[in-house]
Amino acid sequence: MKTPWKVLLGLLGAAALVTIITVPVVLLNKGTDDATADSRKTYTLTDYLKNTYRLKLYSLRWISDHEYLYKQENNILVFNAEYGNSSVFLENSTFDEFGHSINDYSISPDGQFILLEYNYVKQWRHSYTASYDIYDLNKRQLITEERIPNNTQWVTWSPVGHKLAYVWNNDIYVKIEPNLPSYRITWTGKEDIIYNGITDWVYEEEVFSAYSALWWSPNGTFLAYAQFNDTEVPLIEYSFYSDESLQYPKTVRVPYPKAGAVNPTVKFFVVNTDSLSSVTNATSIQITAPASMLIGDHYLCDVTWATQERISLQWLRRIQNYSVMDICDYDESSGRWNCLVARQHIEMSTTGWVGRFRPSEPHFTLDGNSFYKIISNEEGYRHICYFQIDKKDCTFITKGTWEVIGIEALTSDYLYYISNEYKGMPGGRNLYKIQLSDYTKVTCLSCELNPERCQYYSVSFSKEAKYYQLRCSGPGLPLYTLHSSVNDKGLRVLEDNSALDKMLQNVQMPSKKLDFIILNETKFWYQMILPPHFDKSKKYPLLLDVYAGPCSQKADTVFRLNWATYLASTENIIVASFDGRGSGYQGDKIMHAINRRLGTFEVEDQIEAARQFSKMGFVDNKRIAIWGWSYGGYVTSMVLGSGSGVFKCGIAVAPVSRWEYYDSVYTERYMGLPTPEDNLDHYRNSTVMSRAENFKQVEYLLIHGTADDNVHFQQSAQISKALVDVGVDFQAMWYTDEDHGIASSTAHQHIYTHMSHFIKQCFSLP
């Protein structure tokens, strides 16, 4: 992209006890600096809602170490990185023969079959059911024998060959050949009670961030799976109103463990799929949790195959400051799995919880005798440590006052990782490689490729890491490039969004400022979306866009076209975000500051940030607002209920209001248990309802979906009740049958239109 990005340097303002150091900031408003002479259109609310200006992605799926699949004009093409050419893998006309609208596809690892997904029906955040057909690529025809049942919950190819494992009605089945009958692996599945090979609600949302609980061994011989038992888990119930012709609303019931309630139990099994027989039932071998876990409630939180016959399991206590990794080997003579205590690796936290959200996954060397893992070092920063399976101690191979975000690939010579080391900016992401024979030899592969445009990268490696796709997300327009890891040479630009860049030349775009303030000798980063032709001598209304949950990050170098773009471009509102105590990727001291005390420091810091912004000279301190969604809705409500006098108004969407109402895994990670012996007092002292009286001083808009399975409508209902009880005049909006995302087309347009009207009224804008 050839956009003449500008750099804003200099001090925008000064504040008492605050140091402001300005870093390079990409300005998106191109052209004249004279607002009166700029006749270009602004980025409007309609532009956001209708997605007028679309960011182009480049999605690929690696199928070998040098080939990937991608879609173009609805054809599936295969690109050969070695020769630099593309060919048609499957024509769009082929899909027309199926008689169904194909939602997704998946190629078997041996390239012989393609799995076609249709009749997609969403369930929760990750889960869904669908129908599947298998297409034989050699015979160029659908397989009609022994088809996978409709309403299948999950399906996955083995890593090699073309075995299939799938879950239907909460039970697991395996196909050795796509056209042959399935082997049934489990017989205990029961809706909302026993889940085999798939997660229940809380494991899906808070532990695995996935619906699948199946793990193939690398050669496809063994299939590991988890079983979750929700028999004793309490149900959340809510009405689903559906079509207006429905005389009685449906009642949705979901096993949902709230803080302190009965949790699901978990068991883990492995089955040998090479020994399946149509005569006898499959034999699944259980691997039990370590004795240190069995003494109380615990979670299975990670499963990783080390070799064909070695598997690692990570277990976590319900109080999530203690985890154990078991490394288990297959004993062919007995058919059992042996997990030696001598190979257990314990991870603990004395200041908070283990991991960012859960313990990180291990990355094993080829022989399975050692692995690399991200853990906190003595200084409280998350870095890569090298473990040998028979030794307790590990060797850190990275260090510094920055953090490794993730390990991306491991070869015999190098380890590749993403970190935020570059220029000391926590909101940046770059790709590095470290030489395994000499840990002092570290190379940043992305830092200097296009530093003005690209400071936030993610990566996708080919099967053996010979090639990789770099995905730049900002601060400029997204850029996708292909590289060879042999010499780290850039091979080609896959997508540069040049068409969008040309369109945006004709739009008055806002600018983005990324900076930090120093409070109590600690850096806290913030970002500001500034109106076009920003003039620091003028006064602007300011909207604080907040999330502020544990390990969150709002101040980053990502390019976005969103609601804030409209507010800044068209309404001349500054939209700011601030990462205070509790935020992530800056060390445990900051992140663990809110351990066992949600609703305190992260709330206070948003108020203090607004105070400091108002001292910068260009903020109208009589027109400061705050808004947030989910945890951000909670913080917004706690801020407005603080009686600080800083904010005129605010919007809370789907907020938590009392932590005893939220799920056990998330809440207890940060708060412990709501018992007198543990942390009940703070549970009770951190509610929005206890601050109801102070809402008389502000304008408040409360929004929630009635079918929110995550943060239940109950949470907003209790806020509403408390405000009514003390006579607070406030606004409220509910969205019928909408879940936590309020994402249906009509609801999405309505909520952002409604919030825009509220903010404009609050700021006295026309």
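Any Cβ shown, glycine's included, is placed from N, Cα and C.
Experimental mutagenesis is annotated in Swiss-Prot for Asn85 to Ala, with the remark: Does not inhibit dipeptidyl peptidase activity, interaction with ADA and homodimer formation. What Swiss-Prot says about the mutagenesis result for Glu206 to Leu is this: Inhibits dipeptidyl peptidase activity. The active site, charge relay system annotation in Swiss-Prot covers Ser630, Asp708, His740. Swiss-Prot gives this note for the published mutagenesis His750 to Glu: Inhibits strongly homodimerization, dipeptidyl peptidase activity, interaction with CARD11 and T-cell costimulation activity. While the structure shown retains the original residue, Swiss-Prot records the mutagenesis experiment His750 to Ala with this note: Inhibits weakly homodimerization and dipeptidyl peptidase activity.
The structure, with features from Swiss-Prot marked on it.
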residue	record	DSSP (3 states)
Asn85	mutagenesis position	strand
Glu206	mutagenesis position	helix
Ser630	active site, charge relay system	coil
Asp708	active site, charge relay system	coil
His740	active site, charge relay system	coil
His750	mutagenesis position	helix
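His740 (active site, charge relay system) is 43 Å away from Asn85 (mutagenesis position) when you measure Cα to Cα. Annotation for the recorded positions Asn85, Ser630: lowest Cβ count within 10 Å of the residue's own Cβ, Asn85. Applying an 8 A CB threshold to same-chain residues 6+ apart, the list for His740 (active site, charge relay system) reads Arg125, Ser630, Ala654, Gly705, Asp708, Asp709, Asn710, Val711. Distance noted between the C-alpha atoms of His750 (mutagenesis position) and Glu206 (mutagenesis position) is 29 Å. It is His750, among the recorded positions Glu206, Asp708, His750, whose Cβ has the fewest other Cβ atoms within 10 Å in the structure shown.
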